Every structure is written in C-alpha cells, then in structure tokens.
Amino acid sequence: MANQRKFFVGGNWKMNGDKAAIDGIISFMKGPLNADTEVVVGCPQCYLMYTREHMPANIGVAAQNCYKTAKGAFTGEISPAMIKDCGCEWVILGHSERRNVFGEPDQLISEKVGHALEAGLKVIPCIGEKLEERESNRTEEVVFAQMKALVPNISDWSRVVIAYEPVWAIGTGKTATPEQAQDVHAKLRQWLRDNVSPQVAESTRIIYGGSVSAGNCKELAKTGDIDGFLVGGASLKPDFVTIINARA
C-alpha cells in the first residue's frame, strides 16, 4: 500500500536563515533529488517570496503558520491569501512549538487548518505527544484527540499531509526507533480508517518528524506506514538531500 502514496519530505527552517543562508540552501537543493519524492520547505514569513522566486520550481514552499481568517485586526498574523499571493501553496500548522511555546489549543489549530484548505492551500497539520505523555502510556490518547479535533475542519484530505512529531524527539537528538514510529503511524492510519474512511486512510500521507537525520532516515523510510519526514535542523544543511533521497 505504501508505494501508492508519494514519499514526502518537508523541511522546517523554523526561525533560522537570512537571504545569504537561503542562497546556500538553494545551491545544494539543486543537487540530484529523487523525482519520486515530493519536497517542500517551510521558511520564515518574511522570506516566503524570496524563497519561492529562487528555489527550484519542483520544490514547494510553505509558510510555518497562518491565521484562521482572511484579513482583519490581527497584528502579527498572516492569512492563507497572503501566502498564496507570495506564490506559495503550503502551510505548516499546529507544530509542537506553536502548541507548547505559544499555547495554541487543538480547536484553534483545527480552525486554521479549515480556513487554509478553504483558501486553497495544502496543509501539513502536526500532532504528537510530550515525553511525560509517552511515559504514562498516553500516546494514543493524545494523538487521537488531536486528530479528532482536526477532522471536522478538513474538507479535502487530498491536500493534507499529517506530520507525527513526538515532542520529546524534536531538537533533542532523541529519535523514535523505526519500530516506535511505525507503531504510531499504523495506529493513526487505523484511526483514520475507523473514523474517516478506508480510502482516506490508504491515501493520506503520514510523515514522521523528530531529529530525522542522514543517519537514521533510510531505516525509518523502510517502514510500511511512514510516508516521509518533516525535518527541522537538518533541512538547513546539505544532509537534507540525503534525507530527501532516503527512498532512492
């Protein structure tokens, strides 16, 4: 079944980079990339247009956040319409740093996802559990609740890529083993089968994030339900090409 879902690798630059750094990233992104892998990079808002104008056309560009309405008195926010006006077609929503540093709750994230889809963007909603939640055997409870909040606002699953990112593995150097990651991905796919539809379960890509590196990407990519990666720090380095080519 996995080979019916196109492998997907997203890079999340977070609050990193300037034009000189972006130029460096663009130079190594011109290297040989597996044509069977869809690639998207998420850059800071102020560099959306610059990145889109200079990045090779076969690589998508994502914003790292947006708000749930088209315009208005929401200082510091950007709308999906603005992202599209910059020539970009993707947005990352609900990243653990948005949830845990900025206090965004499940319902707000769901509303953002819904509006972004209505506005014509493709969306990467992020879910994942904290270390204490995993250690208390609450992983399924947490990620299923996050999924349950998302579902009512998802109007078009073909434009959604779910990113499972265990919070305890983001930027810590700790990585879920391929077995741990595959286990959660398989359970998420079964949840979609039971709560949305078998078709959505089989067609929706579920990608893994959390200290993905050139050293561990190939083992993770061999599993049946991991359809790609959302990569943080490594997406700023030439190693990102190795990760993109994990299934090559």
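Heads up, the Cβ atoms here are built off N, Cα and C, so glycines get one too.
Every position carries its original residue.
Per Swiss-Prot, the features are:
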- His95: active site, electrophile (ACT_SITE)
- Glu165: active site, proton acceptor (ACT_SITE)
- Asn12, Lys14: substrate binding site (BINDING)
- Trp168 to Ala: Reduced IgE-binding activity by approximately 30% compared to wild-type, but still induces human basophil activation (MUTAGEN)
- Thr172 to Ala: Subtle increased IgE-binding activity compared to wild-type (MUTAGEN)
- Gln180 to Ala: Subtle increased IgE-binding activity compared to wild-type (MUTAGEN)
- Lys237 to Ala: Reduced IgE-binding activity by approximately 30% compared to wild-type, but still induces human basophil activation (MUTAGEN)
**OP:** Would you mind pulling the DSSP three-state label for Asn12 (substrate binding site)?
**Re:** strand
Original post:
In Å, rounded, how far does the Cα of Thr172 (mutagenesis position) sit from the Cα of Glu165 (active site, proton acceptor)?
Top reply: 12
Original post:
What residues, ordered by sequence, lie under 8 A Cβ-to-Cβ from Trp168 (mutagenesis position) and sit at least six positions away in the same chain?
Top reply: Glu129, Lys130, Leu131, Arg134, Lys174, Gly210
Original post:
Do you know offhand how many angstrom separate Asn12 (substrate binding site) and His95 (active site, electrophile) by C-alpha?
Top reply: 10
**OP:** Identify which of the mutagenesis positions Thr172, Gln180 has its Cβ surrounded by the largest number of other Cβ atoms within 10 Å, counting every protein chain shown.
**Re:** Gln180
Original post:
Sequence gap of 6 or more, C-beta under 8 Å: which same-chain residues meet both conditions with respect to the residue listed as 'active site, proton acceptor'?
Top reply: His95, Ser96, Cys126, Ile127, Gly128, Tyr208, Gly209, Gly210, Leu230
Original post:
Lys14 (substrate binding site) has how many other Cβ neighbours within 10 Å of its own Cβ?
Top reply: 18
Original post:
How big is the gap, in Å, between the Cα of Lys14 (substrate binding site) and that of Lys237 (mutagenesis position), rounded to a whole number?
Top reply: 13
Original post:
Between Lys237 (mutagenesis position) and Gln180 (mutagenesis position), what C-alpha distance do you get in Å?
Top reply: 26
